[in-house]
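Listed in Swiss-Prot for this protein:
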{"type": "MUTAGEN", "residues": "Lys42 to Asp", "note": "Suppression of the pdeH disruption motility phenotype"}
{"type": "MUTAGEN", "residues": "Asn62 to Trp", "note": "Significant suppression of the pdeH disruption motility phenotype, less binding to FliG"}
{"type": "MUTAGEN", "residues": "Lys81 to Asp", "note": "Significant suppression of the pdeH disruption motility phenotype, less binding to FliG"}
{"type": "DOMAIN", "residues": "112-230", "note": "domain 'PilZ'"}
{"type": "MUTAGEN", "residues": "Arg118 to Asp", "note": "Complete loss of c-di-GMP binding in vitro, suppresses pdeH disruption. Somewhat reduced binding to FliM, stimulated by c-di-GMP, greatly reduced binding to FliG"}
{"type": "MUTAGEN", "residues": "Ser147 to Ala", "note": "Slight increase in affinity for c-di-GMP"}
{"type": "MUTAGEN", "residues": "Gln223 to Trp", "note": "Significant suppression of the pdeH disruption motility phenotype"}
{"type": "MUTAGEN", "residues": "Gln223 to Pro", "note": "Significant suppression of the pdeH disruption motility phenotype, no binding to FliM"}
{"type": "MUTAGEN", "residues": "Ile227 to Trp", "note": "Some suppression of the pdeH disruption motility phenotype, no binding to FliM"}
Amino acid sequence: MSHYHEQFLKQNPLAVLGVLRDLHKAAIPLRLSWNGGQLISKLLAITPDKLVLDFGSQAEDNIAVLKAQHITITAETQGAKVEFTVEQLQQSEYLQLPAFITVPPPTLWFVQRRRYFRISAPLHPPYFCQTKLADNSTLRFRLYDLSLGGMGALLETAKPAELQEGMRFAQIEVNMGQWGVFHFDAQLISISERKVIDGKNETITTPRLSFRFLNVSPTVERQLQRIIFSLEREAREKADKVRD
């Protein structure tokens, strides 16, 4: 997660505690990962100087994590991904049941997801995508916008009759120029229309596709994050030049 943009790093103690309290209140599952293992837990209690975590379901994992150092804790909420590291866990009790305790982290990553960050793809050069339909024909389209959770695309031809919302596609090829070629499993969430007025004051209607990415690996997610912020920076620089 250190590869994410620094704006996602929470360093204020009150902000860190606020995120942790939200995880506790919503009973969000936590994944504890260390060198050689992982387990699923949840926050049982939180104070400014103590975190109480539930024991995992497997005794051998609980024993192993107590011996581990530099434990990474991650959580997935509807709007964000949370990740932080603690140096070590100690065994304790909570409500007369075994539990882990540790001190709250000084910082944590709070990476906001799809509905918060969506960046338009550049018009020049355009980024093109392609995938296969059920009849083995090739469907080509242009990347319109991009987020960690999915992408929007524009068809340059009429919508094929067999293209329906809810369809899943394996390994859609997305050519993002200087960033390289990526392949995503994705589900078609919606089909709509993009309408613009051209220079002749005529309405141009283009089929618009919205995809949700499936099974994106952490490595690819980090690459997407870097691309999104680079595109955002380039767009901001162009806007500044126009204003100047």
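The backbone N, Cα and C atoms fix where each Cβ goes, glycine too.
All features noted in Swiss-Prot, drawn onto the structure.
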residue	record	DSSP (3 states)
Lys42	mutagenesis position	coil
Asn62	mutagenesis position	helix
Lys81	mutagenesis position	strand
Ser147	mutagenesis position	coil
Gln223	mutagenesis position	helix
How many other Cβ atoms are found within 10 Å of the Cβ atom of Gln223 (mutagenesis position), counting all protein chains shown? 17
Please name the residue among the mutagenesis positions Lys42, Lys81 whose C-beta has the most neighbouring C-beta atoms within 10 angstroms. Lys81
Could you count the residues of the domain 'PilZ' (112-230) that DSSP puts in helix, in strand and in coil? 16 helix, 60 strand, 43 coil
Model confidence over the domain 'PilZ' (112-230), as mean pLDDT, sits at 86
Given the mutagenesis positions Lys42, Ser147, Gln223, Ile227, state which is nearest to Asn62 (mutagenesis position) when distance is taken between Cα atoms. Lys42
Based on Cα distances to Lys42 (mutagenesis position), point out the closest of the mutagenesis positions Lys81, Ser147, Gln223. Lys81
Under 8 Å between C-beta atoms and at least six apart in sequence, can you list the same-chain neighbours of Ile227 (mutagenesis position), or say none if there are none? Leu146, Met176, Trp179
In whole Å, how far is Ser147 (mutagenesis position) from Gln223 (mutagenesis position) when you measure between their Cα atoms? 11
Give the distance between the Cα atoms of Lys81 (mutagenesis position) and Ser147 (mutagenesis position), rounded to the nearest whole Å. 14
